[in-house]
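Asker: Dropping a structure here in structure tokens format, bear with me for questions.
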Amino acid sequence: MEAVIKVISSACKTYCGKTSPSKKEIGAMLSLLQKEGLLMSPSDLYSPGSWDPITAALSQRAMILGKSGELKTWGLVLGALKAAREEQVTSEQAKFWLGLGGGRVSPPGPECIEKPATERRIDKGEEVGETTVQRDAKMAPEETATPKTVGTSCYHCGTAIGCNCATASAPPPPYVGSGLYPSLAGVGEQQGQGGDTPPGAEQSRAEPGHAGQAPGPALTDWARVREELASTGPPVVAMPVVIKTEGPAWTPLEPKLITRLADTVRTKGLRSPITMAEVEALMSSPLLPHDVTNLMRVILGPAPYALWMDAWGVQLQTVIAAATRDPRHPANGQGRGERTNLNRLKGLADGMVGNPQGQAALLRPGELVAITASALQAFREVARLAEPAGPWADIMQGPSESFVDFANRLIKAVEGSDLPPSARAPVIIDCFRQKSQPDIQQLIRTAPSTLTTPGEIIKYVLDRQKTAPLTDQGIAAAMSSAIQPLIMAVVNRERDGQTGSGGRARGLCYTCGSPGHYQAQCPKKRKSGNSRERCQLCNGMGHNAKQCRKRDGNQGQRPGKGLSSGPWPGPEPPAVSLAMTMEHKDRPLVRVILTNTGSHPVKQRSVYITALLDSGADITIISEEDWPTDWPVMEAANPQIHGIGGGIPMRKSRDMIELGVINRDGSLERPLLLFPAVAMVRGSILGRDCLQGLGLRLTNLIGRATVLTVALHLAIPLKWKPDHTPVWIDQWPLPEGKLVALTQLVEKELQLGHIEPSLSCWNTPVFVIRKASGSYRLLHDLRAVNAKLVPFGAVQQGAPVLSALPRGWPLMVLDLKDCFFSIPLAEQDREAFAFTLPSVNNQAPARRFQWKVLPQGMTCSPTICQLVVGQVLEPLRLKHPSLCMLHYMDDLLLAASSHDGLEAAGEEVISTLERAGFTISPDKVQREPGVQYLGYKLGSTYVAPVGLVAEPRIATLWDVQKLVGSLQWLRPALGIPPRLMGPFYEQLRGSDPNEAREWNLDMKMAWREIVRLSTTAALERWDPALPLEGAVARCEQGAIGVLGQGLSTHPRPCLWLFSTQPTKAFTAWLEVLTLLITKLRASAVRTFGKEVDILLLPACFREDLPLPEGILLALKGFAGKIRSSDTPSIFDIARPLHVSLKVRVTDHPVPGPTVFTDASSSTHKGVVVWREGPRWEIKEIADLGASVQQLEARAVAMALLLWPTTPTNVVTDSAFVAKMLLKMGQEGVPSTAAAFILEDALSQRSAMAAVLHVRSHSEVPGFFTEGNDVADSQATFQAYPLREAKDLHTALHIGPRALSKACNISMQQAREVVQTCPHCNSAPALEAGVNPRGLGPLQIWQTDFTLEPRMAPRSWLAVTVDTASSAIVVTQHGRVTSVAVQHHWATAIAVLGRPKAIKTDNGSCFTSKSTREWLARWGIAHTTGIPGNSQGQAMVERANRLLKDRIRVLAEGDGFMKRIPTSKQGELLAKAMYALNHFERGENTKTPIQKHWRPTVLTEGPPVKIRIETGEWEKGWNVLVWGRGYAAVKNRDTDKVIWVPSRKVKPDITQKDEVTKKDEASPLFAGISDWIPWEDEQEGLQGETASNKQERPGEDTLAANES
């Protein structure tokens, strides 16, 4: 980038002169363009294709952010790039057109007239033969050195005027200033015939309105034209001829028009409005292509002409495209004839080349119009490119320059710039706001938002400038002009003896007190000294106003001294007499009389006060000291006045007050009626409402309105999502104490003007929290509103680096008080931030308010705050470019080169912010020494963070996260090395924020060192006079870098940088340092605005020359100095390490032993084999907890450590390990377990290692295949017995299939091992012996609730089934509660009896405390099944289905298709219970009630064996019950009864082998159905499926397994 900056800077100095931008500005612009993705690399700026997108993007950015610095720089750079490019193109095209370059192309001669394609080949640069110009170029030097003087004779034959040669058609190439090109010397002899009229044109020309040939055509006087033009410079001329609309007739133009145009171009330039007007006038009628080209040859130089030809061709292509789309386009002749094409429009078609007569005869009128219009548009573009205008960004309104002149210069520059047309109007308006005088800027800021064009802005400013300026003299002049007609009307009426309401109303006479006349006309001449007389000036007794001798503090003069008082009455009208001195040093004070017009009694009906004329105040304010105490006041709608000493409470007069201004002669001005404000101010103020009543219209105001916080034009509208429908969330109730606090806070915000009453359809809750001080804080829950907003993008990517402040510059820190509450919300967005102030018990309608300012908690508030404050400060940044101003949120830091400059700038910044409506806390203004900003303490030479706590409190993962975040903020300032951050990074592992963490010893030791570092280390402020240096080094657990000055001698660090955490399994140190160098260079440009001057590299790079490729890529474009030296002492705290560039691993075989490695996931072994003579040596390593990749890595590491000092070849079939080992050719940072294993092994070797990868199980014979097979067979060999298989599963919990393959056991054995594991079963099986159902009635019940909508409103049915007899009891309930459960069980006990145990799910109604106490009272055991698994209650679930099906059938039979009436529900439920309990089910011969009350005594069946957990078959058991998939067996010795899966039961026939299969034993069990009591029962329950047979944990091992 540095090289590109140098090239661009040099070009700017060449073509821009004094206005060229600095290298810093160019670098900042290039960085911005790369950051925004507009440039892939800085060198792309040379490509013209990127110029327009860059211009559009920077223009858009300037309009949005109001910052035009980069756009200004780009404008200068673009002008320089275009000038350089045009200069190069011009030199090449000039040679091309004149035949001076490598080509041999020249304008066509007469011999080309009959070859239409010739000129096309000329445009393409083809060689067409030797022409006139080429022959002239071969002249001798003495012939070409002296141009031939242009005379009045024929250029062709030398005869006098009137020869036929004057009409020869030889289109000349005349250029302005052609004497610069020697090859043009003498060309006039060959090209002087350029009258542009073909032979015979005189005879074929027809006059308008006549048919046939004209007998005497009017021709152009060519001799006169040549004489005229010869005196102005061009030696050769082509005369354009106008085509009239009446027909193909040519009307010659006045030669002086061409002469004047050529002279105008030479003197005024192409961009001159005069030039443009003359060209447009000359081309107002359609011209032929021949005439257009010759005209441009006359007025344009060689380079502009070449540019014009290209631009003309582009414009003609546009016409052709339009004509192609529209067959009836005028250029197509309204669809008659062939369509137009480029050859026709350029005059290159057959019969047109060099033949103006043919062009006039063949071209259509529509084509002529298109040709001329395209030529004129191309001329405009060439004028803009050939003579680029000055940069518009430098244009500022001068102190004495009028706004119109400034607007003229600005618009001309912008229109001539390269800005897109759509961006010009916004740029002009933005320049009006920033580049004009302050008073004009203020006028534009107060303009309505509907003014969107430059013309509207200009008209608005001119209209407002018609009034007098706001000065003392301006006020006097304005008031004099306003009152003068009033005085004249009064004088005329007095002279005529008339009175009426049309003039000024007469006040009271100050002599007699009577109305209708004034003191001068009073018939009663009172004597002086009368004690009853009151003075109207001093309010004293005993004298009148003329006799008043009271002196003010104005050197003994009364107010109004110095203003003339004309005679009254008299022949002349009186002059304006005001009670104020119109001087800048005096305050404009007036005497005022206030009269209360109310009807209630008061002590004083009128009072006299002195008030200040303040055109900056919106309203009239009477001081509390001047306001009579018995005059009533009331609360105002806006209870605060802002702008007069801050926020001041205000009240308003309840009665209408008549206000009159007393003139110097004692006369009273026209009284006004108003309701003034009353406030505690130092003096009364007459605002604009009073001044306008006096006839003054003050519109060009300076400063903001006094009753606003921040002008509304600074409000930034919010962006809403497309579905931003109003959100209404009810206000939740608040306790009385918090409600009182909320009411007080709302009233306070209302008085401050932050909120306003609302009727919005939006609502979100508000609440209060108690602060540590005991007071309350108002909070607004805006989460629902934020969800509807489109968040603004970040406008500040991070906090500024404070060490970049110039060393020794004094500092000042400002704090904006309540910044959010000083910025208004856009009016259309306020309703979305409404809230409700509730009342207790709804005693009154709730009061609703909405925010007028930025509310805290809105997602866009911080961004808007930054944008608004930045917009206010932007003019100051432009005005004081040398001032360093840091702005972060509501904190400002100013730095200047001197204390005086800092104080002056600080005062200006404060006044600017206060005028904008912000408040600066005086106690928050910091000056040196001891300045603190953004958590740092700044001195004149250093920047240090504020001290850390002694030892933080760490209890959870979230505490560690917050601590690490704080340390990351301090690392760039303290240089905390990676080794001190390691213990804290270790504690960040985990995903639960509440996971427990402890403050361990490693963290404590690291923290102590960090605290000690914070007391001794600090950043040094940057000295711009010294070179900026950068250094990088490898250290423990990472790499570290620093930007500073004097790093190798007396280190002064300015910024620390660190390598990032590795993202790959292994990262070489060379790559780590490469990334750090790139980061260091980018940080230098971003922070200090410049590239590093000196870069210090580790000493290893000095020994390894040339530099590695990665380092060279990181140094691309670096123009500073590179030094390689030992590690600077500044890195001692990081414990630097040496960087080795030695290659440790290669992929080519090396001389040495060859070893083979392999690992197996089935055996969890890694092996290394190598051949020793005829025998293979083997080493193994086993780890049941390691992955196969780790086993492969450990096997390779074991092979590497066999011969550490001997080159070794390692052959592996693991592509993963082979690729990783090759990447570890140089030292680096591992980040995975496998990488750590390999890095540890490589670090212990001193010899080269080669890693060779082979494919496993390949058929290729040879040594490598043999060795790999040996390693593979050793890794996979294992013979696990059953006990070892169980141990393997206990360690790894692998599945049965993997266990069978790994241990070489059967699938059946593997499943049994897995089923015995309590952790691997989704439904863990309980020990054998827990009965899943009762062997007799009242042993085990199952209870559940089921929903039956037909039984609404009491639609919940509690169902209990006896697991032995299948008897069902059902009760109906409205809700599922503990009371309902207890009522149901009590009913079931009353019907069936008390059970020993009840089994349910784990619902809250079954597990509540009251239910447990109820069961304990009845002595009933209670068990629960799997949470949320209804299939654990198999019998009751089937009973639910049977019950609901029976209810449906009975209801439909009674005609109730949907809901059962409440009156019928009890009867129908009883019917269902009766049908289920008292009738046989299916093929059963007994009913459930019979089974329940008359149970069958179980008899023991044949002897059986059962399979226990060890896999052995145990004898001594007899069958009691045999069901579908399960069996109950009884031990013959202990009488213990247990339930086991049927597949674990087989007959106890000793003569059979123990491996008798199940199908062999089935005939034995086929005949036992006579004594199995459960068989009928199972069929009666409609048959169990495999899923329905699964019971709760603890019931049946079979059920758990089959699930």
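Backbone N, Cα and C atoms are what each Cβ position is placed from, and that goes for glycine too.
Residues annotated as Mg(2+) 2 binding site in Swiss-Prot: ASP1158, GLU1192, ASP1213, ASP1272. As annotated by Swiss-Prot, Zn(2+) binding site applies to HIS1289, HIS1293, CYS1317, CYS1320. Among the features that Swiss-Prot reports, domain 'Peptidase A2' is placed at 609-690, with the record citing sequence analysis. Sequence annotations record features per position, and here Swiss-Prot assigns domain 'RNase H type-1' to 1149-1280. Swiss-Prot gives this note for the published mutagenesis PRO172 to Ala: 75% loss of budding. Looking at Swiss-Prot, you'll find the mutagenesis ASP890 to Asn noted as follows: 58% loss of polymerase activity when the mutation targets the reverse transcriptase beta subunit; 93% loss of polymerase activity when the mutation targets the reverse transcriptase alpha-subunit. ASP1213 to Asn appears in Swiss-Prot as a published mutagenesis result, with the remark: 26% loss of polymerase activity when the mutation targets the reverse transcriptase beta subunit; 56% loss of polymerase activity when the mutation targets the reverse transcriptase alpha-subunit.
Please situate the listed features within the shown structure.
Answerer: ASP1213 (mutagenesis position) falls outside any helix or strand according to DSSP and counts as coil. Sequence-distant neighbours of ASP1213 (mutagenesis position) (same chain, six or more apart, CB under 8 Å from its CB) are ASP1158, HIS1253, VAL1254, ARG1255, SER1256, ASN1268, ASP1272, listed in sequence order.
In this structure, HIS1289 (Zn(2+) binding site) is part of a helix by DSSP.
The average pLDDT for the domain 'Peptidase A2' (609-690) in the predicted structure is 79.
Non-local contacts of ASP890 (mutagenesis position) by the CB criterion (under 8 A, 6+ apart in sequence, same chain) comprise ASP815, LEU816, CYS819, CYS865, VAL869.
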Asker: Taking helix as H, G and I and strand as E and B in DSSP, count the residues of the domain 'Peptidase A2' (609-690) in helix, strand and coil.
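Answerer: The counts are 3 helix, 39 strand, 40 coil.
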Asker: Can you tell me the CA-to-CA distance separating HIS1293 (Zn(2+) binding site) and GLU1192 (Mg(2+) 2 binding site), as a whole number of Å?
Answerer: 22
Asker: How many Å separate the Cα atoms of GLU1192 (Mg(2+) 2 binding site) and CYS1317 (Zn(2+) binding site)?
Answerer: 30
Asker: Tally every other Cβ atom lying within 10 Å of the Cβ atom of ASP1272 (Mg(2+) 2 binding site).
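Answerer: By my count, 19.
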Asker: By a simple count, how many Cβ atoms lie within 10 Å of the Cβ of HIS1293 (Zn(2+) binding site), its own Cβ left out?
Answerer: 12
Asker: Beyond ASP1158, GLU1192, ASP1213, ASP1272, what residues of that chain have CB atoms within 8 A of the centre of the Mg(2+) 2 site's CB atoms?
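Answerer: Close Cβ neighbours, site residues excluded: PHE1156, THR1157, ALA1159, SER1160, ALA1195, THR1212, SER1214, SER1256, ASN1268, ALA1271, ALA1275.
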Asker: For ASP890 (mutagenesis position), name the DSSP secondary structure in the helix/strand/coil scheme.
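Answerer: Going by the DSSP assignment, ASP890 (mutagenesis position) belongs to neither helix nor strand, so it counts as coil.
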Asker: Let me know how many other Cβ atoms fall within 10 Å of the Cβ of ASP1158 (Mg(2+) 2 binding site).
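Answerer: There are 27 such Cβ atoms around ASP1158 (Mg(2+) 2 binding site).
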Asker: Please work out which residue of GLU1192, HIS1289, CYS1317 has the most C-beta neighbours within 10 angstroms of its C-beta, and give that one of the binding-site residues.
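Answerer: Top count of Cβ atoms within 10 Å goes to GLU1192.
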